[in-house]
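Beneath this line is the structure, given in C-alpha cells, with notes to follow.
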Amino acid sequence: MAFYPLQIAGLVLGFLGMVGTLATTLLPQWRVSAFVGSNIIVFERLWEGLWMNCIRQARVRLQCKFYSSLLALPPALETARALMCVAVALSLIALLIGICGMKQVQCTGSNERAKAYLLGTSGVLFILTGIFVLIPVSWTANIIIRDFYNPAIHIGQKRELGAALFLGWASAAVLFIGGGLLCGFCCCNRKKQGYRYPVPGYRVPHTDKRRNTTMLSKTSTSYV
C-alpha cells in the first residue's frame, strides 16, 4: 500500500490528540485564580475544572473536591462536559477504525480499497473530534475573558485561562492535522487505483471445426 508513512503519521497524531482530549477533560485547570489589583498577594490558588475544583493554600497540599450537585452547575459547564465526553468517545472509535485499516491488520483481508475507506473514515472522525474539543474550550475561554474585563465582577471572582484550555487547543490542532493526513491518504489511494487499467487477458484462438471439415472435403474432392 502506497503512502504508508502518511497513515502512520495520521494515526500517531490521532492517538496523541486522543490522549490530549482525555487529559483536557480530566484536568481541573480550566479556570484558575487571577492575580490582579489587590489580589496580587494571595495565600491560595483556585482551580476549576469540569468535574472538580481544587484549592492549594500556602504550605498545604492540594485539596480537590468533586461537584456535589449536577443541577446546580451552570449550563456552560454541563454543555462542556457533554461535548468533551463525546469527543473522547469519538477519538477512541476513530483510533480503532484507523487501526483496522492499517496494512498489517487483516480485518478486511488484503482489500486495499476497503482499508483506504476505513482510514478515511477514521480521519473524518478525528476532525470531528477536534471540532467537539474546540467548541467547549473556546467557549469557556470566551466566558473567562468576558468576565475578566467586566467591571461589575469582583476582582476575587475573576479567573484566568488555565493550562487545560491551552492543552485542549493543542489537542484540537493535532486532531485536525492527523485527520487531514488520513483523509489525504484515502484520496491519494483512490487516485492511484483510478489509474489502474485492466490488463487484457490472452484469448485462445477459436477455430471453426465445421469450416475446417468443409475445407478438407473440398480439397479431397479436387484431387479425385
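Backbone N, Cα and C define each Cβ position, glycine as well.
Since the structure is predicted, the reported quantities are computational estimates derived from the model, not experimental observations.
Experimental mutagenesis at this site is recorded by Swiss-Prot as Glu44 to Ala, annotated: Decreased transepithelial resistance and anion selectivity. Where Swiss-Prot documents Arg45 to Ala as a mutagenesis experiment, the accompanying text is: Decreased transepithelial resistance, no effect on anion selectivity. Quoting Swiss-Prot on the mutagenesis of Arg59 to Ala: No effect on transepithelial resistance, nor on anion selectivity. Increased permeability for thiocyanate. Swiss-Prot gives this note for the published mutagenesis Lys65 to Arg: Strongly reduced channel formation ability. Increased transepithelial resistance. Loss of anion selectivity in favor of cation selectivity. Swiss-Prot gives this note for the published mutagenesis Lys65 to Glu: No effect on channel formation ability. Loss of anion selectivity in favor of cation selectivity. No effect on transepithelial resistance. Quoting Swiss-Prot on the mutagenesis of Ser68 to Glu: Increased transepithelial resistance. Loss of anion selectivity in favor of cation (sodium) selectivity. Under its mutagenesis annotations, Swiss-Prot gives Tyr149 to Ala the following note: Increased transepithelial resistance. No effect on localization to cell-cell junctions. According to Swiss-Prot, the experimentally introduced change His154 to Ala is described as follows: Loss of anion selectivity. Strongly increased permeabilities not only for chloride, but also for sodium and the larger anions, including pyruvate, nitrate and thiocyanate. No effect on localization to cell-cell junctions.
Positions of the features from Swiss-Prot, shown on the structure.
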{"residue": "Glu44", "record": "mutagenesis position", "Cβ within 10 Å": "11"}
{"residue": "Arg45", "record": "mutagenesis position", "Cβ within 10 Å": "15"}
{"residue": "Arg59", "record": "mutagenesis position", "Cβ within 10 Å": "5"}
{"residue": "Lys65", "record": "mutagenesis position", "Cβ within 10 Å": "10"}
{"residue": "Ser68", "record": "mutagenesis position", "Cβ within 10 Å": "6"}
{"residue": "Tyr149", "record": "mutagenesis position", "Cβ within 10 Å": "8"}
{"residue": "His154", "record": "mutagenesis position", "Cβ within 10 Å": "9"}
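Cα of Tyr149 (mutagenesis position) to Cα of Arg45 (mutagenesis position): a span of 20 Å.
Residue pair Arg45 (mutagenesis position) / Arg59 (mutagenesis position) shows a Cα separation of 12 Å. Checked against Lys65 (mutagenesis position), the mutagenesis positions Glu44, Arg59, His154 differ in C-alpha distance, with Glu44 being the nearest.
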